[in-house]
Amino acid sequence: MEQYGFYFDSERCTGCKTCELACKDYKDLGTEVNFRRIYEYTGGQWNQQADGCWHQNIFAYYMSISCNHCADPACTKVCPTGAMHKNADGFVIVNEEICIGCRYCHMACPYDAPQYDAQKGHMTKCDGCYSRVKSGQKPICVDACPLRALDFAPIDELRTKYGTQASIAPLPPTDITQPNLVVKPNKYARLSGDTSGFLGNPREV
């Protein structure tokens, strides 16, 4: 089994959300379901110095995240029907025909990848554009990015090319589920577990 994964360049990303919208359009998703989400992590403050001048250490950067098709997915472990599973090609997918919509997978996933579709009455999620990949194409989010901040390939190739870093705030540490994700950190990036910043767009994600 050749495991695929995503690469994300946080230095290039401007938070335009083209990847998110391309996914919604391609998958015909409703307003309440987002398979790919853009997180804005921001922080810092202004401090007045003794001479009256102001000094700032404000920072902000974006993270584009979908399902990471983890090596040790938490979502599959809690699914009572086996609907959420990792297929032979390494993609974590949901069998919508047997999913009962209990949302345990959503509660277990540290990346909020499984999404409940109220119209369908069961869970849905990013499938890595499995059909496109099988035909030799990239996922729609990767092809849509105008800054080429996303890539998708066998994870061993991505790690050889870009490194292994993926524990970037506001994401959780990688040892929880071993995500098949590589991140090129923004110059302002903080490591997972950082408390100096906060999520700047909580209602969007």
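Every residue, even glycine, has its Cβ placed from backbone N, Cα and C.
Taking all protein chains in view, 21 other C-beta atoms sit within 10 angstroms of the C-beta of C145 ([4Fe-4S] cluster 1 binding site). Under the heading [4Fe-4S] cluster 1 binding site, Swiss-Prot lists C13, C16, C19, C145.
Mean predicted confidence for the domain '4Fe-4S ferredoxin-type 2' (57-89): the pLDDT average there is 97. According to Swiss-Prot, the feature domain '4Fe-4S ferredoxin-type 2' maps to 57-89, an assignment based on sequence analysis.
For the natural variant A60 to G, the note given in Swiss-Prot is In strain: Eagan. When secondary structure is read from DSSP and collapsed to three states, A60 (variant position) falls in the strand class.
Cβ neighbours within 10 Å of C105 ([4Fe-4S] cluster 4 binding site), excluding its own Cβ and spanning all shown chains: 26. According to DSSP, C105 ([4Fe-4S] cluster 4 binding site) is assigned to a helical segment. Under the heading [4Fe-4S] cluster 4 binding site, Swiss-Prot lists C79, C99, C102, C105, citing similarity to another entry as support.
Residues annotated as domain '4Fe-4S ferredoxin-type 3' in Swiss-Prot: 90-119.
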Cβ-centroid neighbours of [4Fe-4S] cluster 1 site C13, C16, C19, C145, 8 Å, sequence order:
T14, G15, K17, T18, E20, I38, S64, C141, A144, P146, L147, A149, L150
Near-site residues: [4Fe-4S] cluster 4, ref C79, C99, C102, C105, CB cutoff 8 A to centroid:
C75, V78, P80, T81, A83, M84, V94, I100, G101, R103, Y104, P114, H122, M123
Find, among the binding-site residues listed as C13, C16, C19, C79, C99, the one whose Cβ has the highest number of other Cβ atoms within 10 Å in the structure shown.
C19
What is the number of other Cβ atoms found within 10 Å of the Cβ of A60 (variant position)?
14
Please identify, among the binding-site residues C16, C19, C79, C99, the one with the smallest Cα-Cα distance to A60 (variant position).
C16
